[in-house]
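Okay, so here's the structure we're looking at.
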Amino acid sequence: MALRGFCSADGSDPLWDWNVTWNTSNPDFTKCFQNTVLVWVPCFYLWACFPFYFLYLSRHDRGYIQMTPLNKTKTALGFLLWIVCWADLFYSFWERSRGIFLAPVFLVSPTLLGITMLLATFLIQLERRKGVQSSGIMLTFWLVALVCALAILRSKIMTALKEDAQVDLFRDITFYVYFSLLLIQLVLSCFSDRSPLFSETIHDPNPCPESSASFLSRITFWWITGLIVRGYRQPLEGSDLWSLNKEDTSEQVVPVLVKNWKKECAKTRKQPVKVVYSSKDPAQPKESSKVDANEEVEALIVKSPQKEWNPSLFKVLYKTFGPYFLMSFFFKAIHDLMMFSGPQILKLLIKFVNDTKAPDWQGYFYTVLLFVTACLQTLVLHQYFHICFVSGMRIKTAVIGAVYRKALVITNSARKSSTVGEIVNLMSVDAQRFMDLATYINMIWSAPLQVILALYLLWLNLGPSVLAGVAVMVLMVPVNAVMAMKTKTYQVAHMKSKDNRIKLMNEILNGIKVLKLYAWELAFKDKVLAIRQEELKVLKKSAYLSAVGTFTWVCTPFLVALCTFAVYVTIDENNILDAQTAFVSLALFNILRFPLNILPMVISSIVQASVSLKRLRIFLSHEELEPDSIERRPVKDGGGTNSITVRNATFTWARSDPPTLNGITFSIPEGALVAVVGQVGCGKSSLLSALLAEMDKVEGHVAIKGSVAYVPQQAWIQNDSLRENILFGCQLEEPYYRSVIQACALLPDLEILPSGDRTEIGEKGVNLSGGQKQRVSLARAVYSNADIYLFDDPLSAVDAHVGKHIFENVIGPKGMLKNKTRILVTHSMSYLPQVDVIIVMSGGKISEMGSYQELLARDGAFAEFLRTYASTEQEQDAEENGVTGVSGPGKEAKQMENGMLVTDSAGKQLQRQLSSSSSYSGDISRHHNSTAELQKAEAKKEETWKLMEADKAQTGQVKLSVYWDYMKAIGLFISFLSIFLFMCNHVSALASNYWLSLWTDDPIVNGTQEHTKVRLSVYGALGISQGIAVFGYSMAVSIGGILASRCLHVDLLHSILRSPMSFFERTPSGNLVNRFSKELDTVDSMIPEVIKMFMGSLFNVIGACIVILLATPIAAIIIPPLGLIYFFVQRFYVASSRQLKRLESVSRSPVYSHFNETLLGVSVIRAFEEQERFIHQSDLKVDENQKAYYPSIVANRWLAVRLECVGNCIVLFAALFAVISRHSLSAGLVGLSVSYSLQVTTYLNWLVRMSSEMETNIVAVERLKEYSETEKEAPWQIQETAPPSSWPQVGRVEFRNYCLRYREDLDFVLRHINVTINGGEKVGIVGRTGAGKSSLTLGLFRINESAEGEIIIDGINIAKIGLHDLRFKITIIPQDPVLFSGSLRMNLDPFSQYSDEEVWTSLELAHLKDFVSALPDKLDHECAEGGENLSVGQRQLVCLARALLRKTKILVLDEATAAVDLETDDLIQSTIRTQFEDCTVLTIAHRLNTIMDYTRVIVLDKGEIQEYGAPSDLLQQRGLFYSMAKDAGLV
């Protein structure tokens, strides 16, 4: 009543009047309502938002926007609006001054509105100064103000049209001006202003348009339309993608997470924690002590400190991403509340249809209200999803970045506890789990909220009967809980099997050449399949669980409805199930279905994420290296003349292990050259690692002055150009670079390589020989111009003459580094007289130290060692060359000084992993032939320098053949059975709802309905048939998915193992690992679920359309055009979405490849202090991947908003036609039709989402098939031409006019080789780098097939028999000793063909029996990944034991002893001489002394045999062999 006096002088104007506004055919608001509520609502909105918005703007300054015409116009309009409002105010004062009495509202409302317009103008300028290009707050304000003004405008027009109406001319004119200005202001607010000054997007060549998009464009995702149209017209490429928004980049996201994690760890460290480690076996060699990965992880899980002391990764993630993510809470809450508007409006609509007296406009009002709330719901929901997906993306970026950074700093012992496969899984699978969880996590509070609201409204509708439904739901909770627990168990088991499988696949791909040489593919295939079988067992259990889960989720809402309706109609006969009660309840039950369905998924997703969270926490909590354990000083600091000082230091590889190095004390003056010598496993490499801070320092003091460069024993090469490998992040200085290349003997190699130093080097340097790799590694160190150089036996990988060149020009007293401090670990004694200091290691201690002469004079262990090996090798030379041995200590010393090359002619050329099968070694030999060819056009060169094939994205639509392949993999019977059961399920659902509509239309007789029991029974029966069909299709799809998984994996594995070596050389291992991890995971887990959802959505949409057409046939006019719009939107989207998914998959491989590469070279990266550069590279690769992912999630939102608008139109027309036909329709049919139309939005959205998911996920099948159809090598076995089991009996090998090339378009690398090697002969194969030595042996094993000619072994042409028949009958001891993780026995005999006795005999002959006997597990001793818990020498002896076990007639040694010390070399050579006495032995040798007693020697040069004969004959010829022997100091 008080407002009456406020609104009018005489109190005749009420605020609300039902007869004016509702119960009339011509509705209007009262004048009081127009002057108060409609004016105040926009004002209150803006003032309520102002404090929060002001705070937000003050904290988020994006830069300053210059005044633009748009901004000036908006500001001017703001002032005009203020003037217009206050003109009304002054007019009121003027009227009062003339004695006209006015109600207070005419003073209050204009004042409030005027002040609000000033506030709006102030905000327009504040936004400009803070860099806001388009404002949602302001757009909403102008929209609300305009909608309120629209109601007033209609009223004023209606009043003006009345003849006797009183008109207030001045106020009417000001209102029309006010309305026009509001309309213009709203239109202008729809546009975006220019970018702020100094904004980063100004310099970005391809910025994301989102940052400059208008608010309207952002909420409807219109800004991505350009990309989607482009993707529809032509397949999208990487160059089409926009840069990431700055706030989504690794540079912004990762440091925050890392910083918060460190803080959390620091907090935790303050707590008293006791960590227990299991003690390691003391018998393990300590030089590179490794820990079994699985054992360590288990130990960490079981024995990690009490839970409360663990740092909480969840807390850190929340702290990092929570603030942004919290916005999604707000949107989700609004959406959840709006969800219930649909059923309530449906209730009013059914009431309207039943009430024949109600005016028509009410029906149209309900229809519009239904449409508007649905559209608002759509916009709010997709803003919510957008925030969730962006949060998920940021979390994934941050987790990958944190794992990468951690991998660069963890200790070696921690590194061994997580295999490469496990760490890659952390980056791929576990990071993805967090990403997926971000979308669902809100459902934890939202689902219960929805359930409570739905139940409350159901109570209002049905009363206490709803408790029956609640009871059903409560009964389902423990069922879901049990399933969630089981899911977690299976999840852990599945991840464990998967880790083991990826780890084994990694090893297989890294050691594929060895597998092929030994013909071990089948044994390893069986190992992988055994692990896969365990994995599939778990997947099968999960599938059964999933089927039960689907059954309960689908049936629960129906059971709830059935029980509720049954109780409702049976407890009281007067309870009538009319249309309003039934369909509003049904609509609420449909809402209830979503939270009930999603909760188990969310719980399962949380369970999976918790497993991942634990795995990540364990990895991120690993111990880190302590760089502070070594005191580093810059050179200019002075502080003594010593470069390196070590005092009483003890080092260990793992804190839990006994020390590896004990009581080390030495100091090295600046500029000194120091050699470190000693037997295998004595701690030489460990000493260098200790100086690099790679080991844990237990006690003592270590100080290093200046920067460090490191050359590891096994060269680490990046997949990059040769130049970039040498520069390694430094600036190019051409003269210095040239001198480094020359000093490292790389000039001849640059001439040979297709594009010189711009030639791309394959992964792990596959297209370089061992010597070339080592020289590149050396050049990298030299170019870095460091103060201290640590060389781990770099000269063992190169020829004698190259070794001499490098020592003289780089390492030695007159080399480039003569003024630098150099520590050289070496097995070669020829260089020792030239070094300043020799450190002799023994058993992890320094046994002797001094100059060469001092150590000889002491006559200790070093002198004894020299005497032993010098004398034996001099005796050999004496016999070979007819020289009389000289005895006596003095003379012997002299002999050692001058002739020491006898002892080690430096010669290992690390296994030329590709000299044999890459195109480049082909080029190496080919280019030697003709210098003219070196002058080939640069363009031609540039074409050839790319060796590694990047992961390619397919383009265009996924072929139907891919779907057909998948159906065949499932089995056609199961495929069609699934479709049939899906159909049965949906027909039953449709029938049950139609039956319900008939029930609600039953006539009411004496206050009750007849046939209630019959209706209820049929309704229940239809529900049961639906449940059976659901269970059936769920089982069929799950089992089919597992069958397809098994089939596709077996095909892929078999195909990869049957691929030739050339395939592995040009395919980065990251691509292959990606197929076996991510793509296979998609086939295992994603595709069956997507199929279920796709089929469900498809039948739901068809069902909804049928119901709407049955109820209102007039809808046939509108459904086809809407269907057409839907189809076009969907096609537009799928074309781009599919390509974005492919680009995302393709850009993911480099992330893993780079990560793998980093893990292999982590010690080099740390030594050169290049961590920041590698982190930056990794971040760029992750961002490149997210550049494809981000548009794909936005495209999803773009699609959903448009499709839901189509769905909302269906709701609009279904309701509209129901209102138009209300006199001819029953309430039951209206209820059925509108309740189905309310669901059609969701169904349509899901259908396109799932059809797109289907297509994007089926890409995984396409990518698996892509590698299943690669070229294959020859068959492993050919029954028709299989040689006799006793073949070869003699071992006679004939090369007849044999030619070899690596590719069709390349020249021969071996040409016209004609040579016969008789059984039992020992033949040495020698030649300079690139002469074709390894090519010859690889031709023998048919790693490369002959281009012309043939090889005959004991009368059988080897090209005619199966590869395994051939390779089983020849044995090779390769240059790089490769071992696989698994037992020692498995490494010797993977097929378990030999008895334990035979295995022990081979170990005894290989001088390993004592070592293996001392191990606690003997033959079952677990070898680490790559065999790294054995020293190189021990690994080489294991390879010898393999050869002794196979004992074939033909043995090939591929520079097998170059990497080992003299003692091991001696053991191997003597064993070969005695045990393979009656066999044909072919030896590729760089240490010529090892082949001087051979029957004959083949000298190769430029792919041709230059000399062939007995060593003594060739020396007399004084040809190539003689010059090589001379270089080696043998003559």
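For all residues, glycine too, the Cβ spot is worked out from N, Cα and C.
Annotation source Swiss-Prot lists ATP 1 binding site at Trp653, Gly678, Gln679, Val680, Gly681, Cys682, Gly683, Lys684, Ser685, Gln713. DSSP gives Ser685 (ATP 1 binding site) a helix state.
The domain 'ABC transporter 1' annotation in Swiss-Prot covers 644-868.
According to Swiss-Prot, the domain 'ABC transmembrane type-1 2' annotation covers 975-1256.
The feature domain 'ABC transporter 2' is assigned by Swiss-Prot to 1293-1527.
Here Swiss-Prot notes a mutagenesis experiment, Gln580 to Ala, with the remark: No effect. Under 8 Å, Cβ to Cβ, and six or more positions away along its own chain, Gln580 (mutagenesis position) finds Lys347, Ile350, Lys351, Asn354, Ala1227, Gly1231.
According to Swiss-Prot, the mutagenesis experiment Thr581 to Ala carries this note: No effect. If you take the C-beta of Thr581 (mutagenesis position) and look for same-chain residues 6 or more apart in sequence within under 8 angstroms, you find Asn461, Leu462, Tyr568, Thr1000.
Secondary structure from DSSP puts Ser605 (mutagenesis position) in a helix. With a cut-off of 8 Å between CB atoms and residues at least 6 apart in sequence, the same chain places Arg433, Asp436, Leu437, Tyr440 near Ser605 (mutagenesis position), listed in sequence order. Quoted from Swiss-Prot for the published mutagenesis Ser605 to Ala: Decreases resistance to vincristine, VP-16 and doxorubicin.
Quoted from Swiss-Prot, the note attached to the mutagenesis of Lys1141 to Arg states: Reduced transport of glutathione. In the three-state DSSP assignment, the secondary structure recorded for Lys1141 (mutagenesis position) is helix. Its Cβ placed at the centre, Lys1141 (mutagenesis position) has 22 other Cβ atoms within 10 Å.
Annotation of the mutagenesis experiment Trp1246 to Cys in Swiss-Prot: Impairs estradiol glucuronide transport; loss of resistance to alkaloid vincristine, cationic anthracyclines, epipodophyllotoxin VP-16, but not potassium antimony tartrate; partial loss of resistance to sodium arsenite. The secondary structure of Trp1246 (mutagenesis position), as reduced to three states from DSSP, is helical.
According to Swiss-Prot, the mutagenesis experiment Trp1246 to Ala, Phe or Tyr carries the following note: Impairs estradiol glucuronide transport. Taking all protein chains in view, 20 other C-beta atoms sit within 10 angstroms of the C-beta of Trp1246 (mutagenesis position).
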| request: Determine, using Cα-Cα distances only, which of these binding-site residues is closest to Trp1246 (mutagenesis position): Trp653, Gln679, Gly681, Gly683, Ser685. | output: Trp653
| Is Gln679 (ATP 1 binding site) helix, strand or coil when read with DSSP? | coil
| Those binding-site residues listed as Gly681, Gly683, and which of them has the most Cβ atoms within 10 Å of its own Cβ | Gly683
| field | Spatial separation of Lys1141 (mutagenesis position) from Gln679 (ATP 1 binding site) - C-alpha basis, Å | value | 54
| request: Can you check how the pLDDT averages out over the domain 'ABC transporter 1' (644-868)? | output: 86
| message | In whole Å, how far does the CA atom of Gly683 (ATP 1 binding site) lie from that of Lys1141 (mutagenesis position)? | response | 50
| remark: Neighbouring CB atoms within 10 angstroms of the CB of Gln679 (ATP 1 binding site), all protein chains considered, total 19
| Considering only the binding-site residues Trp653, Gly681, Ser685, which residue has the minimal Cα-Cα separation from Lys1141 (mutagenesis position)? | Trp653
| field | Annotated ATP 1 contacts Trp653, Gly678, Gln679, Val680, Gly681, Cys682, Gly683, Lys684, Ser685, Gln713, maximal Cα-Cα distance (Å, integer) | value | 19
| note | Least Cβ-packed of the binding-site residues Trp653, Ser685 (other Cβ atoms within 10 Å) is Ser685
